[in-house]
Amino acid sequence: MARPLPILGGILLSFSPPAEATAQYSIIPEPSRTELRQETAKTLQLLSDQEVPTLETDAYRLTVTPQGAHLASGGREGRIYGLATLRQLRDQLAGQPEGIPCGVITDKPRYPWRGLMVDPARHFIPAADLKKFVDMMAYYKFNRLHLHLTDNQGWRLPVPGYPKLKSVASRREESFGDGIPHEGMYTKQELKELVAYCAARGIDVIPEIDMPGHNQALHAAYPEFFCFPKPDMNVRTTAGNSKELVCPQKPEVWKFYASVFNELKDIFPSGIVHLGGDEAPTELWEKCPLCREARTRAAMKDEQEQMKAFFAKTAALLAKNGQTPQFWYEGNAGIYHPGETVYAWRQGQALQSIEKTKKAGLNLIMASSEYCYLDFPQIQGQRNWGWMKTTTLQKCYDLDPAFGKPEKEAGHIRGVHAPVWAERLPDLNHLLYRAYPRACAIAEAGWSPMGVRSWENFRRKLADHRQFILKRFNYDMERTQGNEPAFRWENNK
């Protein structure tokens, strides 16, 4: 029977699964290797669960027999992924009382990094809501949750000794002229509980403290940290960036960031701190007397050399805590240091980023906006900014993080990452609507070798997964022109 799947361009897609569809597994992401057998399994009781040293730590082997399932894994990660696959097979079996085929699944991820980013800086997401998002991530074997905690529109991390982060930086008067105040800040305990919740599901949490730009909320709270303090600065109420950068010549700035990094160390055991580093116009550094004097003293030729010095000092602060930095890649490899990790995000620059980061000795995570930015509309006509192109499910699925390059040219690529920016996504419902089902495609891009991936097979599986997610998480992944959650802002700026 044909199964409807409304996913592209607002058009209801219908297709007929192949005749042997009942003799296939519906696993997303597609396993590395699947060997099906003639027998049928009507129970998936876990009969054995063993660690096998011959398997890699993130690999597993799941054997389905008529009597039940046997799991072998190389370590904790592999066991988590094997149990995730077993969970999906049980969901499939629940809808197929005639049974599913027996077989052997031998599996491991193509890339070690498979992440999603949420943006509570723009719209605060309560920690309790994030747990549902995390559960769905784990179902699809994602292993990194990136929290964009600070930006022009809000600051969400508490830092001892800096009370105005909560009283000023975490609040704004409205969003896009809607007249509705918005605020929110996590407690330290909430963040620790979220980290533990994620860890139990094989997910590390990566905090981001954006710098030296994207800091209008910080400027509103502590204007003395900036080159030209503006005591009347407000937390930004619209999208976009400001030209205000923290002043690297002020000791109080480094005292503040040392406190921030100490707090992150106590909360996030991953040891990774994303520092942003993107969209940082240096015109005020050029004009700042303190910065000009520092450049002259150090014989710096321009503000980009000052930017390099800024991040060298920041990296040194992190190193004292055993932490390492990550950045949004801006193409100027000179401000990064060999061995550091950057995210390729700028539209149309993926191939260039792969080549330049390889030459510079950097690790790369593929987050190319035309494939990976899940806040972009997924159906033509959905509301967002006018400049955003529609990124369909198939466009996301077409992503090869290596862009066809061989291992010797792309071996520094660590994985794939999909941000869900939230300037116009006010709550979990909007966040999930934009993230799924495209996150399923990103999951397969990060996990599955190109040789086992198939768009047609993915569409077949996704029809089943709509039912799996509906029953397990009470969430419908159907996407049509008319079922987008109500959109508060009518302007398109």
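Each residue's number is its place along the chain shown, starting with 1.
Quick reminder: no glycine exception, Cβ is built from N, Cα and C everywhere.
No noted substitution is present; original residues retained.
Fair warning: this is a prediction, and the values are worked out from it, not measured in the lab.
Feature annotation from Swiss-Prot assigns active site, charge relay system to ASP151 (among others); the stated evidence is a large-scale study or a structure entry. Counting only same-chain residues six or more apart in sequence, the Cβ atoms lying under 8 angstroms from the Cβ of ASP151 (active site, charge relay system) belong to ASP119, ALA121, ARG122, ASP210, HIS214, ASN215, ALA217. Annotation note: ASP151 (active site, charge relay system) sits in a strand segment as assigned by DSSP.
According to its DSSP assignment, GLU279 (mutagenesis position) is coil. Within the same chain, residues at least 6 positions away in sequence whose Cβ sits under 8 Å from that of GLU279 (mutagenesis position) are GLY213, HIS214, ASN241. Sequence annotations record features per position, and here Swiss-Prot assigns active site, charge relay system to GLU279 (among others).
Cβ neighbour count for TRP345 (substrate binding site) (all protein chains, 10 Å cutoff from its Cβ): 21. Feature annotation from Swiss-Prot assigns substrate binding site to ARG122, ASP278, TRP345, TYR373, LEU374, ASP375, TRP421, ALA422, GLU423.
Secondary structure from DSSP puts CYS291 (Zn(2+) binding site) in a helix. Per Swiss-Prot, the feature Zn(2+) binding site maps to CYS227, CYS247, CYS288, CYS291.
The note that Swiss-Prot attaches to the published mutagenesis ASP278 to Ala is: No significant change in KM value, but 37-fold and 2600-fold decrease in specific activity and kcat/KM value compared to that of wild-type, respectively. Around ASP278 (mutagenesis position), a 10 Å sphere centred on its CB holds 16 further CB atoms from the protein chains shown.
Where Swiss-Prot documents GLU279 to Ala as a mutagenesis experiment, the accompanying text is: No significant change in KM value, but 8.7-fold and 3500-fold decrease in specific activity and kcat/KM value compared to that of wild-type, respectively.
Less than 8 angstroms from the CB of TYR373 (mutagenesis position) sit TRP345, ALA367, THR391, ALA418, PRO419, TRP421, each of them six or more residues away in the same chain. The annotation that Swiss-Prot gives for the mutagenesis experiment TYR373 to Phe reads: No significant change in KM value, but 6.3-fold and 1226-fold decrease in specific activity and kcat/KM value compared to that of wild-type, respectively.
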Cα distance (Å, whole number) from CYS247 (Zn(2+) binding site) to ASP278 (mutagenesis position): 16
Residues within 8 Å of the CYS227, CYS247, CYS288, CYS291 Cβ centre (excluding the Zn(2+) site residues themselves): PHE226, PHE228, LEU245, PRO248, GLN249, LYS250, LEU284, TRP285, LYS287, PRO289, LEU290
Rounded to the nearest Å - Cα separation of CYS291 (Zn(2+) binding site) and LEU374 (substrate binding site): 38
Least buried by Cβ count (within 10 Å) of the binding-site residues CYS227, CYS288, CYS291, LEU374: CYS227
Most distant Cα pair in Å, residues ARG122, ASP278, TRP345, TYR373, LEU374, ASP375, TRP421, ALA422, GLU423 binding substrate: 19
Alpha-carbon spacing, GLU423 (substrate binding site) to CYS247 (Zn(2+) binding site), which is rounded to whole Å: 26
